[in-house]
Amino acid sequence: MNASPTPTATTTTEPATAVVRCRTRLARRVVAAVGPDGLLPAPCESRVLESALALALLTEERAEADATARLTAYLRTTLRTAPPDPFQCAVARAVLGGAGERGERVGDEGDMDAGTALDAGLDGFDHFTAGRKRLMFRTVLAALGATGFPAVPWEAYDTRPQQSWLHMEMKALKVLAAHGTGHPDVVRDEDWRALLPALEPGPAWECNNLAQLLALLALRHSPRHRPALGDVLKHVAGRLRPDGGMPFIDGMTVFTTAAAGLALSLLPAPPACVTPMADALALRRNPDGGYGFHSGVAQSDVDDTCYVLEFLRRAAPDRHRTAVAEAEGYLLALRNPDGGFPTFARGTSSEIAMTAAAASALAHDPDRREEVDEAVRYVVRHQRPDGTFERSWSRNATNAVFRAVLALTGVAAHGEERRSRARAAERALAHLAATQNGDGGWGHAEAEPSDPISTAYAVIALARGPRARPGGPLDRALAYLVERQHPDGGYRSRPDQAGPRPLLYDVPALADVFVLLALAHATATPDPEGCSR
C-alpha cells in the first residue's frame, strides 16, 4: 500500500541540475523560516471583505479613530489599484459610501449595483454550498444598506452540524436580517449565545476575523451585550496588518508547517528541523484527535489532519504513535456512508479533494484497506468527463487533480479495480497536458495566466505519471518553476485558497511550501516507507 513518489527523467537530464539547485535554495529558505517553536509562520494578508466590515463596525461605534483612518486608506487604495471580486468591491463601496467613492470606476465592476455584483461574484461557482453563500453575501450587503434583505424563511439561517465559525456567522446574519427587517422577535436566546465567544479578548475566536466581525455587528443590536464591545474593539484594531487592512484569518501555521515538513522529509537529506516540526504539530492536536489550520483553532478538519498525519507518519511514526493513531481515528469518525469524507462534519457533503486526501493519509495502515478502497472508488465515480474534479478549498483545478492522482496511484489494486483507477489517473494527467500554458505553467483555470502554486500542484500529479519524456509537460513545468524563482530563493504567487468559498485569501508562505513539495516529488527516488503527498 505504499505510495512512493515516482522517479522521473528529471533525475538524470541536464535540466535536473537546475531543478535540484532550485530545490536546494528553496529548502534553505523554508528551513530558515521555521521558528524556535518548530512552526512555520504563515500569516494571512489583508482582505477587502474583513477590512470593510471592520470599518463599518468601528465607524458605527465611533471607536479607534486611527484604525478607522487606516482601514479607509487601505480600502480606497485597494479598490483603485487591485480590486478583488465584484462582491467584495460592492461591500467596500457600501461601507465607504459617498458619491465620490461610488463614482470611482473599480475595474470592470465599478458601475455594478450590489445585486449585479453579487451575481457576478458567484458566476460559475458550481458547488454544493452555492445557495448558502448567496444567502450569506446578500445578507451582508443588505446589512450594509446596499440592497434589500433576502426573502427567505428564518430557518434558512440555521445550520446543521457544521464548522464552528459557520455556525457563528449564520447566527449573526440571522440577527442582522431580523433587526434589519423589523422582526427582532425571531431572535432566540440560543442565537445570542452563539455570538458570545466573539466578545472574548485577545485573538479572534477560532482565529477567524470574518466570524468575529459579523458577530460583533450583530451584538450591537443587543442592549445587554453592546456595552462589552468597547474593550473588544481595541483588540480588533490591534489586528490590522501593516498595510492597514484586516485579514480573513490570523494565519495557517499548522497547515503550512505540516505541508512544509512533508516536503522537507522527502529530500535526500532531511534537515534537522523536521523532528522539532513534527513535535510541535503533535502538541497541537485537538481533543478529538484532529487538527485545525492554525495554533489555537479548536475546530478540526480533514484537510489539516491529513497533512499532519502523513508528515508525522513519515518523520517520526514511533515517536508520535499516539498522535498518528488519534488522527486516524478522527478521520474514520468523519467518514460518510457513501465512502467519501467531508471537510468538517460527518453527514455533510463528501468532497473529492478531502476524500482523496483521506485515502492517501490512511493508505499506510493495512487495517484501513477497506476504507481506503471505498474512498478511491468515490474519487473515480466523481471524476468529470474532461478528467477534472470538483474544486474544494482551492480555486484552481490542479489542486483537486493532484490529490486525486495521488489517491488513484497510491494504493495497490488488481483486476478491473486497477484498470479503473489507471484510466481515471490517465484522464486526469491528459487534462493537465492538454491545458498547460505555453510558458509551461497552469493558472486557476484553463487559459488563465500561469502562477507558481497552480503549477506546483500540477507537477505533483505529473510526477506520479509514466516516466517523463524529455521536453514533456513535466520538464516544461519544472522549467517554469525554475525561471520564476526569486533571488531570495522564494516564490510569489496568485493566491488559490478560498474561504468562504469562492472568495480568495492570501497566505504568501503557501507559495514556497507547495513549490518545494512539488520539487521534492519531482526529484524523489523510490522509498520503501512511501509518501503520497
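From the backbone N, Cα and C atoms, a Cβ is placed for every residue, glycine too.
Listed in Swiss-Prot:
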ACT_SITE  Asp303  active site, proton donor
BINDING   Arg132, Lys133, Gln163, Trp165, Arg501  (2E,6E)-farnesyl diphosphate binding site
BINDING   Glu169  Mg(2+) 1 binding site
BINDING   Glu169  Mg(2+) 2 binding site
MUTAGEN   Arg132 to Ala  Very high decrease in catalytic activity
MUTAGEN   Lys133 to Ala  Very high decrease in catalytic activity
MUTAGEN   Gln163 to Ala  Reduced activity to 60%
MUTAGEN   Trp165 to Ala  Reduced activity to 64%
MUTAGEN   Glu169 to Ala or Asp  Loss of catalytic activity
MUTAGEN   Asp303 to Ala  Loss of catalytic activity
MUTAGEN   Asp303 to Glu  Retains catalytic activity
MUTAGEN   Arg403 to Ala  Decreased activity by 2-fold
MUTAGEN   Arg501 to Ala  Very high decrease in catalytic activity
MUTAGEN   Tyr505 to Phe  High decrease in catalytic activity
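Checking each of the mutagenesis positions Gln163, Trp165, Glu169, Asp303, Tyr505 against Arg403 (mutagenesis position) by C-alpha distance, the shortest gap belongs to Asp303. Those residues noted as binding (2E,6E)-farnesyl diphosphate (Arg132, Lys133, Gln163, Trp165, Arg501) have their most widely separated CA atoms at a distance of 15 Å. Compared over the mutagenesis positions Arg132, Lys133, Arg403, Arg501, the count of CB atoms lying within 10 A of a residue's CB peaks at Arg403. Cα-Cα distance from Lys133 (mutagenesis position) to Asp303 (mutagenesis position): 21 Å (rounded to the nearest whole number).
For the pair Arg132 (mutagenesis position) and Arg501 (mutagenesis position), the C-alpha distance works out to 10 angstrom. Of the mutagenesis positions Glu169, Asp303, Glu169 has the largest number of other Cβ atoms within 10 Å of its own Cβ. For Tyr505 (mutagenesis position), other Cβ atoms within 10 Å of its Cβ number 22. Residue with the densest Cβ environment among the mutagenesis positions Gln163, Trp165: Trp165, by other Cβ atoms within 10 Å. Cα separation, Arg501 (mutagenesis position) to Trp165 (mutagenesis position), rounded: 14 Å.
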